[in-house]
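The block underneath contains the structure these notes are about, expressed in structure tokens.
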Amino acid sequence: MKCATIVCTIAVVLAATLLNGSVQAAPQEEAALSGGANLNTLLDELPEETHHAALENYRAKRATCDLASGFGVGSSLCAAHCIARRYRGGYCNSKAVCVCRN
């Protein structure tokens, strides 16, 4: 009986918390939608800014080959990485980049 009371109390508190959070979030969403001119989209950015953002976020596929090569398991990790991505395996090439097989 005590267990059921505790579970019901926790459920009521969680429901009240979630309901309160959704009610408070609604005015912010309405304010964002009403100020449509202030929304930032990808089309608002200049191509040069987009290019620089892409270069900042560029990441070469070298982690499995470079970092694991010191332990002698680079090709095995590369093959496992490629199998996880639904390829038939993979290997580390001469530039220490993981190459997945079709």
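Glycine is treated like the rest: Cβ placed from N, Cα and C.
According to Swiss-Prot, the natural variant T9 to A carries the following note: In strain: Gbab1064e, Gbab1068c, Gbab5010bs, Gbab5011f, Gbab5024h, Gbbkj16034a, Gbjo4i, Gbjo8h, Gbjo12g, Gbjo15as, Gbng3334as and Gbng3365b. Within the same chain, no residue at least 6 positions away in sequence has its Cβ under 8 Å from that of T9 (variant position). Secondary structure at T9 (variant position), as computed by DSSP, is helix.
Listed in Swiss-Prot as a natural variant, A15 to S is described as follows: In strain: Gbab1068c, Gbab5011f and Gbab5024h. Secondary structure at A15 (variant position), taken from DSSP and collapsed to helix, strand or coil, is helix. The Cβ of A15 (variant position) has 10 neighbouring Cβ atoms from other residues within 10 Å, across all protein chains displayed.
Listed in Swiss-Prot as a natural variant, L18 to F is described as follows: In strain: Gbbkj16015a, Gbbkj16024b, Gbbkj16025b, Gbbkj16032b and Gbng3347f. Contacts of L18 (variant position) defined by a Cβ separation under 8 A and a same-chain sequence distance of 6+ are given as none.
Here Swiss-Prot notes a natural variant, S34 to G, with the remark: In strain: Gbab1068c, Gbab5010bs, Gbab5011f, Gbab5024h, Gbbkj16015a, Gbbkj16024b, Gbbkj16025b, Gbbkj16032b, Gbbkj16034a, Gbjo4i, Gbjo6e, Gbjo7h, Gbjo8h, Gbjo9a, Gbjo12g, Gbjo14c, Gbjo15as, Gbjo22d, Gbng3336g, Gbng3339b, Gbng3340f and Gbng3347f.
Quoted from Swiss-Prot, the note on natural variant A37 to V is: In strain: Gbab1068c, Gbab5011f, Gbab5024h and Gbng3336g.
Quoted from Swiss-Prot, the note on natural variant A37 to G is: In strain: Gbng3337bs.
Under the heading of natural variants, Swiss-Prot lists H51 to L and annotates it as follows: In strain: Gbjo6e.
In the three-state DSSP scheme, S69 (variant position) is classed as helix. With a 10 A radius on its CB, S69 (variant position) counts 16 other CB atoms from all the protein chains. Annotation of the natural variant S69 to R in Swiss-Prot: In strain: Gbng3365b; the original residue is retained in the structure shown.
A coil conformation is recorded for K95 (variant position) in the three-state DSSP classification, outside any helix or strand. Taking Cβ-Cβ distances under 8 Å and a sequence separation of 6 or more, K95 (variant position) has no neighbours in its chain. Under the heading of natural variants, Swiss-Prot lists K95 to R and annotates it as follows: In strain: Gbjo3a.
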If you measure S69 (variant position) to A15 (variant position) at Cα, how many Å is it?
51
